[in-house]
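Trainee: What Swiss-Prot lists as heme binding site is Thr87, Arg196, Tyr197, Met238. Annotation source Swiss-Prot lists domain 'NEAT 1' at 369-501. What Swiss-Prot lists as domain 'NEAT 2' is 976-1138, and the listing cites sequence analysis. Mutagenesis annotation in Swiss-Prot: Tyr55 to Ala, described as Disrupts hemoglobin binding; the structure shown retains the original residue. Looking at Swiss-Prot, you'll find the mutagenesis Arg196 to Ala noted as follows: Disrupts hemoglobin binding. Quoting Swiss-Prot on the mutagenesis of Tyr197 to Ala: Disrupts hemoglobin binding. Quoted from Swiss-Prot, the note on the mutagenesis of Gln209 to Ala is: 73-fold decrease in affinity for hemoglobin. Looking at Swiss-Prot, the entry for mutagenesis of Ile224 to Ala says: 360-fold decrease in affinity for hemoglobin.
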Amino acid sequence: MKKISKCAFVAISALVLIQATQTVKSQEPLVQSQLVTTVALTQDNRLLVEEIGPYASQSAGKEYYKHIEKIIVDNDVYEKSLEGERTFDINYQGIKINADLIKDGKHELTIVNKKDGDILITFIKKGDKVTFISAQKLGTTDHQDSLKKDVLSDKTVPQNQGTQKVVKSGKNTANLSLITKLSQEDGAILFPEIDRYSDNKQIKALTQQITKVTVNGTVYKDLISDSVKDTNGWVSNMTGLHLGTKAFKDGENTIVISSKGFEDVTITVTKKDGQIHFVSAKQKQHVTAEDRQSTKLDVTTLEKAIKEADAIIAKESNKDAVKDLAEKLQVIKDSYKEIKDSKLLADTHRLLKDTIESYQAGEVSINNLTEGTYTLNFKANKENSEESSMLQGAFDKRAKLVVKADGTMEISMLNTALGQFLIDFSIESKGTYPAAVRKQVGQKDINGSYIRSEFTMPIDDLDKLHKGAVLVSAMGGQESDLNHYDKYTKLDMTFSKTVTKGWSGYQVETDDKEKGVGTERLEKVLVKLGKDLDGDGKLSKTELEQIRGELRLDHYELTDISLLKHAKNITELHLDGNQITEIPKELFSQMKQLRFLNLRSNHLTYLDKDTFKSNAQLRELYLSSNFIHSLEGGLFQSLHHLEQLDLSKNRIGRLCDNPFEGLSRLTSLGFAENSLEEIPEKALEPLTSLNFIDLSQNNLALLPKTIEKLRALSTIVASRNHITRIDNISFKNLPKLSVLDLSTNEISNLPNGIFKQNNQLTKLDFFNNLLTQVEESVFPDVETLNLDVKFNQIKSVSPKVRALIGQHKLTPQKHIAKLEASLDGEKIKYHQAFSLLDLYYWEQKTNSAIDKELVSVEEYQQLLQEKGSDTVSLLNDMQVDWSIVIQLQKKASNGQYVTVDEKLLSNDPKDDLTGEFSLKDPGTYRIRKALITKKFATQKEHIYLTSNDILVAKGPHSHQKDLVENGLRALNQKQLRDGIYYLNASMLKTDLASESMSNKAINHRVTLVVKKGVSYLEVEFRGIKVGKMLGYLGELSYFVDGYQRDLAGKPVGRTKKAEVVSYFTDVTGLPLADRYGKNYPKVLRMKLIEQAKKDGLVPLQVFVPIMDAISKGSGLQTVFMRLDWASLTTEKAKVVKETNNPQENSHLTSTDQLKGPQNRQQEKTPTSPPSAATGIANLTDLLAKKATGQSTQETSKTDDTDKAEKLKQLVRDHQTSIEGKTAKDTKTKKSDKKHRSNQQSNGEESSSRYHLIAGLSSFMIVALGFIIGRKTLFK
């Protein structure tokens, strides 16, 4: 394990402390809660609720924390903050509350959560120990206020005289807990809680339907959006309700708010010395018979469990096996309809479910296992500690255990988070750490990496404490440490004393199913966010139309968002971090006011050109980290107000001639990490307001010429391309240019005066290029330039240029390495004088502005002597992983070098200073070497070296090749006259052996047209059948002479688009169009390249839209057409009918062929989720609605005391058994703790190293939580 620097340790320790918790099990009766069952006190005096938080073991805990507003401890409000006495924080451990002001004694702690309901926790604190007493859920905000004395006063329900009791509407005044404050503005006041976009559906409905506002009897006017300053007017907007203060007087003031369907809200405020203060907010409450009926407990869930139990009993032939279940079920059936206590109802449901699960589970002791598969639970703590390890949250709570016939066991565990940082994992078995088999499962992220991994390994005695071992790059682990378990971070692992027979999958898989699929999942999310106004568990068109302002749907794993087409009043929409594969064409058509749209990190492959047609108000559009391969012409033409556009991290390999039409106000364009080889001449012309462009990490050989026309540009980033020169750009036309980043390219020359007139330049970055000299005449007349020319081929610079370099260093330079290539027969040999590792270490140790520059190899070697170690060891001490790639490259027709052979040195190797490659063909070659570094799962090429060029006139085996070429050249010797010829052709993959799928899409008899001595190929394409769908070629390009094949056999070089001779048409004769595209070419013509006359191979680039829709990125393919010159003839042979050809002509005869899978799916009616239970209505509303009528009859009641008592006794017995089991688990836990204590006494020597690593691990989890920003990080 690499050492951790003192500076890093100090910084980390300042943010995260490694603490152990002490938990004492309550000796008092435990009031069960589904979410909170324990509270602990950490050594840094923080109350810890570990069952709620982003990494909680239950999915409910992971969701609940998101909506916590504050915490109240004995009437003292605690706010979320890292500093202050009355504060709390939520991190990977759970909720941590500052306990500095909490004295010894009994306390009540309320977690305030308006969406999911408050939780009241009672506990006793004594010294450094906490005893948990109870936790009770108080209900959501809409329900809980009926339980609090300060919310609703007692209600009187008068009754009519007569034989039938009729409940009249009784009214009292009650305080409203959601309207509690105001803020004073200039000539106005604001009630922020009276919010038309409130998450509370009652407040939201009341605000949106306000009909009148009066202040001291003066009727106020709705000013819509005008200023209310010093007026008798009001405005309701996104910040709340604003009132002008013109009608306010000194002393008490009364504000009455009337709203359709609601009783009036009366707010009292006082004014003194110009200051206005909130006093109260009240509203009349009423109780009707209808209300009373609505308070009847919902037994739907219990009845569902009763049906489940009935089915089990009916199916079980061995009635003794279900005797206990049957007896308890009968008691519940006899009395559940008379339950009036919600707690008793919940306990009854739990009793029945526990009995069912006990029957189904068939729990088995870990000491009595037979052959089979089991479900196992585990606990992972930091080594020699009671505090949970990060592994507890990074792995699924369930583990799979397989017991084989010979008694040996194998355990499988699923890593669900931070997988990109986890290098390896193992659990000690029989005193050693077995190598685990890692299986990547589930979905991939945008970089092609799997999010989840399953680790499987042998394990022995489950009854003892096991040591776990993790190798994590974020904790200093390196790939070179793999299987060196002494360098792994250790943790303590214990397993449950019983296992469950069978295996139903990991918990995350169960959670995924519960979330629903398609629109059902989106609907569930919207319901959870409070957008279901009528409480029926569904989202109607009307409810969707009521969604206004900002809507955050990021990181919910959504796949289908078509439901949002009715949400026409959204102005800001966050959809990043989901799994959306397509955007329905009309999805945003009604969102006329949409100003912000974030679709980052989804699975989009294609956007229809009309997607944003109706969104003229859009200002910011983020489409990065998707799989988009191309941009439709006119896609953005309606976005006249767009200012920010990010298309980074996609698969865009080509642009149409005018992809940015209409974006005259765009100021920032992100296009990094795509596959662009060139940008069309006019593509950037509409971007007249652009001041920032990022083209980094593409395959550009030149900057686009039109960039010089964008006079507003201030920043150009084009690093990590293949740019060889910049003299095609007149930078003098960019007067505002401030930053130019061209680092890591292949620029060898800077023309004189190229930046002479760019007086606004503040930064020029040419790091890691091939510059041999830098003259003063290149730069403007400025004092400093922040010029970076490190890692070039520069031997010296003038004092003026040295001043422009500023705090950067000039050394090291690449020429120091002296990488040289030479031809030796049929081999190219290389030799290098100075290691890549030394160049890298030299740069790293002099990178800081305060570091002294080393200007010679001798000074660097002196540094090594002072360090007293070799370069490999020094880099390992810096926690760097690296590899070295050595490539043989050949020059292609486009001037770029293509790698045709390579060697990879991995696992922190020494540099290979000498070596050789075998040659295959004539051409221009060079050697390229690159150092690839990896830190914290981020890998990049840091520095490269190139040798001199080697010209090979004839390759090996040239005599044999000449014979082949001479045979093919006989075609030319015939001196073909102008005319039409025919020959056979087939389509091959780049391995030149396998048949390409496109082989089924061509007429295998191609036409050779000779015109004025120039040969052209004409190829007829056909429809290609994919399953039941029919697709067509979208575009065809061919590689010109001089192309080269890379290591994978893929051609690299310049391409030209083939000429379209004719298009496919439909039955009406119009150009064929379907959901994937239109104007599909049928016959195409291309010039026959000279190389094809020699080897019969024509390299092509084809794009098939339907293939890309089926599998992202698969639509654009490189293939070879193989020509059979032996079949050349002047007679057009009849085309043999092919059985796998889906269509013999260009006409479609069925409209079904035009329908894609989505069109057919849209014809089906989507299934809606079942309706939620009605729940309690007006009595528990924070805002009372007006009565719509009175009940005519009160339901008669019956009371069977014996049955109710029998049920209560059954519940009490069940709770007692649970408490007994809990006490036993506590005793076992104490025993394990004592065992660990004995181990700890023997492990003091490694303790300090452990705390160092543990501290770093805690910090990295916190930091990465912010970086990754995933709501479902540790699922």
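For all residues, glycine too, the Cβ spot is worked out from N, Cα and C.
Original residues only.
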Trainee: By CA distance, which of the recorded positions (Thr87, Arg196, Ile224) lies nearest to Gln209 (mutagenesis position)?
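Mentor: Spatially nearest to Gln209 (mutagenesis position) by Cα position is Arg196.
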Trainee: Go through Tyr55, Tyr197, the listed mutagenesis positions, and name the one with the sparsest Cβ surroundings, counting other Cβ atoms within 10 Å.
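Mentor: Minimum Cβ neighbour count within 10 Å, taken over the mutagenesis positions Tyr55, Tyr197, occurs at Tyr197.
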Trainee: How many Å separate the Cα atoms of Met238 (heme binding site) and Tyr197 (mutagenesis position)?
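Mentor: So the alpha carbons of Met238 (heme binding site) and Tyr197 (mutagenesis position) sit roughly 7 Å from each other.
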Trainee: Helix, strand or coil at Thr87 (heme binding site), per DSSP?
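Mentor: Once the DSSP labels are grouped into three classes, Thr87 (heme binding site) ends up as strand.
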Trainee: Please list residues from the chain of Thr87 (heme binding site) whose Cβ is under 8 angstroms from its Cβ, counting only those at least six apart in sequence.
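Mentor: Result: Tyr78, Glu79, Lys80, Ser81, Ile97, Asn98.
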Trainee: C-alpha of Arg196 (mutagenesis position) to C-alpha of Tyr55 (mutagenesis position): distance in Å?
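Mentor: Cα-Cα distance, Arg196 (mutagenesis position) to Tyr55 (mutagenesis position): 33 Å.
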Trainee: Find, among the mutagenesis positions listed as Arg196, Gln209, Ile224, the one whose Cβ has the highest number of other Cβ atoms within 10 Å in the structure shown.
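Mentor: The residue with the most neighbouring Cβ atoms within 10 Å is Arg196.
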Trainee: Compare all C-alpha positions of Thr87, Arg196, Tyr197, Met238, the record's heme binders, and send over the largest distance in angstrom.
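Mentor: Pairwise Cα check on Thr87, Arg196, Tyr197, Met238 gives a maximum of 30 Å.
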Trainee: Work out, from DSSP, the number of helix, strand and coil residues along the domain 'NEAT 1' (369-501).
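Mentor: Summed over the domain 'NEAT 1' (369-501), the classes give 14 helix, 72 strand, 47 coil.
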Trainee: How big is the gap, in Å, between the Cα of Tyr197 (mutagenesis position) and that of Tyr55 (mutagenesis position), rounded to a whole number?
Mentor: 30
Trainee: Can you tell me the CA-to-CA distance separating Ile224 (mutagenesis position) and Tyr55 (mutagenesis position), as a whole number of Å?
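Mentor: It is 45 Å, counting Cα to Cα.
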Trainee: For the domain 'NEAT 2' (976-1138), what is the mean per-residue pLDDT, to the nearest integer?
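Mentor: Mean pLDDT, the domain 'NEAT 2' (976-1138): 84.
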